[in-house]
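Enquirer: Grabbed the feature section from Swiss-Prot, which reads as follows:
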type: MUTAGEN; residues: Asp23 to Asn; note: Catalytic mutant, no alteration in rRNA binding
type: ACT_SITE; residues: Asp23; note: active site
Amino acid sequence: MLEFDTIKDSKQLNGLALAYIGDAIFEVYVRHHLLKQGFTKPNDLHKKSSRIVSAKSQAEILFFLQNQSFFTEEEEAVLKRGRNAKSGTTPKNTDVQTYRYSTAFEALLGYLFLEKKEERLSQLVAEAIQFGTSGRKTNESAT
């Protein structure tokens, strides 16, 4: 497995820096999930991953999990930092508000990764992938 040195003062990184690494982390998790599910054709992989990692999907995942009171107080603070970060660029393919919420989601992923909160990161990603692929939370699947 890849091992990374701890980044000094990762708690102090701005929301966009957290989102930068969070975007990459989420992409790896989603791609791994799709390969594990047996998808191997590049076009299928691209289409399916795009449905989960798009700004719109990430914003929907965030809203869903917030409505479930999924996040801790500390995580909500990170989400707020990510949401309020100003990138200075115009988002492609989505509106500014959706982009800010997806940035918040990615910032939290980046924060959990950099703080080495691996269990919580895995839990969040599992919920996100489940919602992104079916629109339902994992524990609701049984009902």
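Yeah, the Cβs are placed from backbone N, Cα and C, and that goes for glycine too.
Substituted residues are absent from this model; it holds the original ones throughout.
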Enquirer: Around the C-beta of Asp23 (mutagenesis position), how many further C-beta atoms are within 10 angstroms, looking at every protein chain?
Expert: 19
Enquirer: By the DSSP assignment reduced to helix, strand and coil, which category contains Asp23 (mutagenesis position)?
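Expert: Assignment for Asp23 (mutagenesis position) reads helix.
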